[in-house]
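Here the structure comes first, spelled out in C-alpha cells, and everything after it is commentary.
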Amino acid sequence: MYQDLIRNELNEAAETLANFLKDDANIHAIQRAAVLLADSFKAGGKVLSCGNGGSHCDAMHFAEELTGRYRENRPGYPAIAISDVSHISCVGNDFGFNDIFSRYVEAVGREGDVLLGISTSGNSANVIKAIAAAREKGMKVITLTGKDGGKMAGTADIEIRVPHFGYADRIQEIHIKVIHILIQLIEKEMVK
C-alpha cells in the first residue's frame, strides 16, 4: 500500500546524504569543528548549543552525548544545551523569544567557549542573536545550517551546511549524522 512512498522517502534521504558527501568541504568542516571543540575542552572551555524545534532536540542530543556517553565509556565533556524551560519562559516573556538563547550566552558564555547554533533554514532570529552574543564574549561559533545558509551564512568560524532545498527533515537527518561524527571525533581528539 505505501511501499512506493517508503522507497521514495528512503531514496531521497540517501540522495541528500550522497550530495552532502560529494563536497569535500563538508568533510573538512566537520573535522575542523571537532578539533575546535576538543581544543576548547582541553583548555577548560565548554560548548553551548541551541536551536528551535527539531534543531532544539538536536542541540540537546549533542550536549547529552557529550556529558553522558556516545559509544564507549569515558569522562563527560562540558556541554550545555540552552533548554532550561524556566529560563526560556522567563526570557521569552520578559524580553522576547528572540532573546532566549542570547541571554543565556551572555550569562554563562566565556572566551574560549564554543557556541553550536543549529537552524535548518539559517534564518532563526534567536540563534542569530546568540551568535552575536557569543562573538561579544570572544567565543568561537560553529553552525549547522541548510539550504543556502540563510542569514547565518558567513557568521560562523565553521559552517556545516546541508544544501537541500526541500523539507527540513532531510536537513535534520544529515545534522544528526554530523552530530554523531563530531562526538566520535571529539572523543578521539580528547585522548591524544
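Yeah, the Cβs are placed from backbone N, Cα and C, and that goes for glycine too.
The noted changes are left out; the structure has the residues it started with.
The substrate binding site annotation in Swiss-Prot covers G54, S55, H61, E65, N93, D94, S119, T120, S121, S124, D169, Q172, H180. When secondary structure is read from DSSP and collapsed to three states, S119 (substrate binding site) falls in the coil class.
Look at H61 (mutagenesis position): DSSP puts it in a helix. Sequence annotations record features per position, and here Swiss-Prot assigns Zn(2+) binding site to H61, E65, Q172, H180 based on similarity to another entry.
What Swiss-Prot lists as domain 'SIS' is 37-192. Mean per-residue pLDDT, taken over the domain 'SIS' (37-192), amounts to 98.
Listed in Swiss-Prot is the mutagenesis experiment H61 to Q, annotated as follows: Almost no effect.
Per Swiss-Prot, mutagenesis E65 to N or Q is noted as: No activity. Neighbour density for E65 (mutagenesis position): within 10 A of its CB lie 21 other CB atoms from the protein chains shown.
What Swiss-Prot says about the mutagenesis result for D94 to N is this: No activity. When other Cβ atoms within 10 Å of the Cβ of D94 (mutagenesis position) are tallied across all protein chains shown, the result is 9.
One mutagenesis experiment catalogued in Swiss-Prot, T120 to A, is accompanied by this note: No activity. Neighbour density for T120 (mutagenesis position): within 10 A of its CB lie 27 other CB atoms from the protein chains shown.
Applying an 8 A CB threshold to same-chain residues 6+ apart, the list for Q172 (Zn(2+) binding site) reads G54, S55, D58, T120.
A distance of 9 Å separates the Cα atom of H180 (substrate binding site) from that of H61 (mutagenesis position). Note on proximity: of the mutagenesis positions H61, E65, D94, the one nearest D169 (substrate binding site) is H61, by Cα distance.
Counting only same-chain residues six or more apart in sequence, the Cβ atoms lying under 8 angstroms from the Cβ of S121 (substrate binding site) belong to T145, G146, K147, G150, A168.
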